[in-house]
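See structure below.
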Amino acid sequence: MLRIAKEALTFDDVLLVPAHSTVLPNTADLSTQLTKTIRLNIPMLSAAMDTVTEARLAIALAQEGGIGFIHKNMSIERQAEEVRRVKKHESGVVTDPQTVLPTTTLREVKELTERNGFAGYPVVTEENELVGIITGRDVRFVTDLNQPVSVYMTPKERLVTVREGEAREVVLAKMHEKRVEKALVVDDEFHLIGMITVKDFQKAERKPNACKDEQGRLRVGAAVGAGAGNEERVDALVAAGVDVLLIDSSHGHSEGVLQRIRETRAKYPDLQIIGGNVATAAGARALAEAGCSAVKVGIGPGSICTTRIVTGVGVPQITAVADAVEALEGTGIPVIADGGIRFSGDIAKAIAAGASAVMVGSMLAGTEESPGEIELYQGRSYKSYRGMGSLGAMSKGSSDRYFQSDNAADKLVPEGIEGRVAYKGRLKEIIHQQMGGLRSCMGLTGCGTIDELRTKAEFVRISGAGIQESHVHDVTITKESPNYRLGS
């Protein structure tokens with residue numbers, strides 16, 4: 001007898017039922033819990049894939065209210081540096097600003113500027129006492145780069161200094177009065193504590209919805225493998241200030257993965273850890289018991305994933321999410337739906353099935369901010385996109401995600417493909433369209449918050465004819481819509 005557990009459904013098998021509503025789409029609250037302690041302003045995460053998320057995309061997504069996960073197909077030092085780039089991009093108060101000594105040469109300062117991408121450095125003594133600041137304006141026309149900083153720096157008498165905790169309005173007024181772009185935070189002994197820049201104030205005003213930590217820095221996540229030898233990578237990422245760690249595997253309900261989570265939790269009791277991927281209630285429970293702060297669901301739904309075809313294993317995504325959510329009821333541990341999201345309606349369906357947020361790859365892979373070059377093919381612009389189970393990605397370092405250790409291409413068994421997606425422009429436009437669709441869903445279903453959508457919205461199951469009727473039919477599309485693309 002066939003051991004068939006049950007029937008399982010995915011996004012195209014269901015629709016949400018409209019309900020009486022007092023909710024206007026533009027008043028819907030899209031904020032949600034990523035973990036018990038991290039709140040997002042939109043329920044969107046970017047996948048930890050080498051053609052999707054590095055610092056540039058993570059910054060752009062955090063500014064829109066979501067969070068990006070830096071992929072691990074790079075050296076430990078580089079991944080930690082990518083995390084630092086995000087954390088320092090928009091800092092509020094930079095608590096550990098890079099400083100120079102009065103004896104530092106201008107040539108060394110120039111090298112620092114080229115490496116870091118910014119030109120203002122507080123000048124401190126060996127005892128961390130503030131004596132001045134050197135900026136790009138101070139040295140713009142200097143030709144002798146062997147001179148020490150002390151010759152050209154702005155001395156401390158002319159600096160704008162503030163005490164810790166000073167009101168934003170006071171700081172801005174002082175900066176405006178002296179016509180400067182940087183204010184230095186000092187204690188009573190004039191020791192440097194931090195630095196505030198006008199640019200950070202401007203960025204905060206431009207992006208009020210940004211996802212930030214308590215210190216006003218953008219939030220960022222990073223992925224690590226579950227295999228042995230990843231301890232050093234975890235330590236480096238924690239030291240770099242990562243907000244949430246993703247212990248990433250194609251099969252999270254595996255003893256090796258669970259053990260890695262237990263060990264990481266024991267070493268870092270307060271670190272936010274996401275574990276995955278699973279597709280069953282038992283898998284979700286196992287991750288929660290191992291110490292996960294959130295559980296990621298999805299075995300094989302992604303556009304570039306061939307796991308279900310190569311292995312014959314997987315659970316359609318709506319059922320997988322609903323089962324995981326039911327298993328974690330009462331624990332306060334959120335579920336993340338990872339993969340298979342093609343339209344904003346799929347985001348709404350995943351959340352209505354119980355997910356607190358969705359992780360997307362192909363949706364963001366063709367954006368300006370994603371890694372990789374724009375390619376021209378038959379007159380259209382594309383960007384490359386590949387699964388972390390593809391031969392190319394596995395030979396670069398992601399093979400441990402699929403429990404394979406031999407990096408010779410002819411010995412690897414891929415569970416993903418390499419392809420291309422249409423170039424989509426800037427990430428913020430994609431987010432605007434996707435979140436706009438989600439807001440419209442919340443208006444139609446009468447759900448004012450993500451939590452209400454998770455718990456109140458009802459589904460109907462539809463037939464093949466129902467999905468055919470739902471899509472564009474009996475017409476030729478002459479102008480592409482920004483939120484509806486079939487194929488690529």
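Numbering starts at 1 and runs along the chain as displayed.
Yeah, the Cβs are placed from backbone N, Cα and C, and that goes for glycine too.
Here ASP13 (mutagenesis position) comes close to PRO316, ILE318, ARG461, ILE462, ILE467: these same-chain residues lie at least six apart in sequence, with C-beta atoms under 8 angstroms from its C-beta. Swiss-Prot documents ASP13 to Ala as a published mutagenesis change and attaches the note Causes a 38-fold increase in the value of Km for K(+). No change is observed in the value of Km for IMP.
One mutagenesis experiment catalogued in Swiss-Prot, ASP50 to Ala, is accompanied by this note: Causes a 17-fold increase in the value of Km for K(+). ASP50 (mutagenesis position) falls within neither a helix nor a strand when secondary structure is assigned with DSSP, and so counts as coil. Of all the Cβ atoms in the protein chains shown, 25 others lie within 10 Å of the Cβ of ASP50 (mutagenesis position).
Swiss-Prot documents GLU54 to Ala as a published mutagenesis change and attaches the note No effect. A C-beta separation below 8 Å, combined with a sequence spacing of at least six in one chain, links GLU54 (mutagenesis position) to ILE70, HIS71, GLU82, PRO371.
Taken from Swiss-Prot, the feature domain 'CBS 1' applies to 93-149, supported by sequence analysis.
Here the residue is the original one, while Swiss-Prot reports the published mutagenesis ASP138 to Ala with the comment No effect. Over all protein chains present, the Cβ of ASP138 (mutagenesis position) has 19 other Cβ atoms lying within 10 Å.
Annotation comment: Swiss-Prot describes 153-214 as domain 'CBS 2'.
According to Swiss-Prot, the mutagenesis experiment ASP200 to Ala carries the following note: No effect. When other Cβ atoms within 10 Å of the Cβ of ASP200 (mutagenesis position) are tallied across all protein chains shown, the result is 19.
All protein chains considered, the CB of GLY298 (NAD(+) binding site) has 29 other CB atoms within 10 Å. What Swiss-Prot lists as NAD(+) binding site is ASP248, SER249, SER250, GLY298, ILE299, GLY300.
One mutagenesis experiment named in Swiss-Prot is ASP338 to Ala, and its note says Decreases the value of kcat by 600-fold. Increases the value of Km for IMP by 12-fold. Its Cβ taken as reference, ASP338 (mutagenesis position) is surrounded by 30 other Cβ atoms within 10 Å in the chains shown.
Here Swiss-Prot flags ARG401 as active site, proton acceptor.
If you draw a 10 Å sphere around the CB of SER249 (NAD(+) binding site), it holds 26 other CB atoms from the protein chains shown. Rounded to a whole number, the C-alpha distance linking GLY300 (NAD(+) binding site) with ASP50 (mutagenesis position) is 18 angstrom. Helix first, then strand, then coil: DSSP counts for the domain 'CBS 2' (153-214) stand at 23 helix, 18 strand, 21 coil.
If you compare Cα positions, ASP50 (mutagenesis position) sits closest to ASP248 out of the recorded positions ASP138, ASP200, ASP248, SER250, GLY298. As a whole-number mean, the pLDDT of the domain 'CBS 1' (93-149) in this prediction is 84. Note: the domain 'CBS 1' (93-149) comprises 16 helix, 15 strand, 26 coil (DSSP; helix = H, G, I, strand = E, B).
Geometry remark: ASP248 (NAD(+) binding site) versus ASP200 (mutagenesis position), CA distance 33 Å. Cα proximity to GLY298 (NAD(+) binding site) (within 10 Å) is found for the following mutagenesis positions from ASP138, ASP200, ASP338: ASP338.
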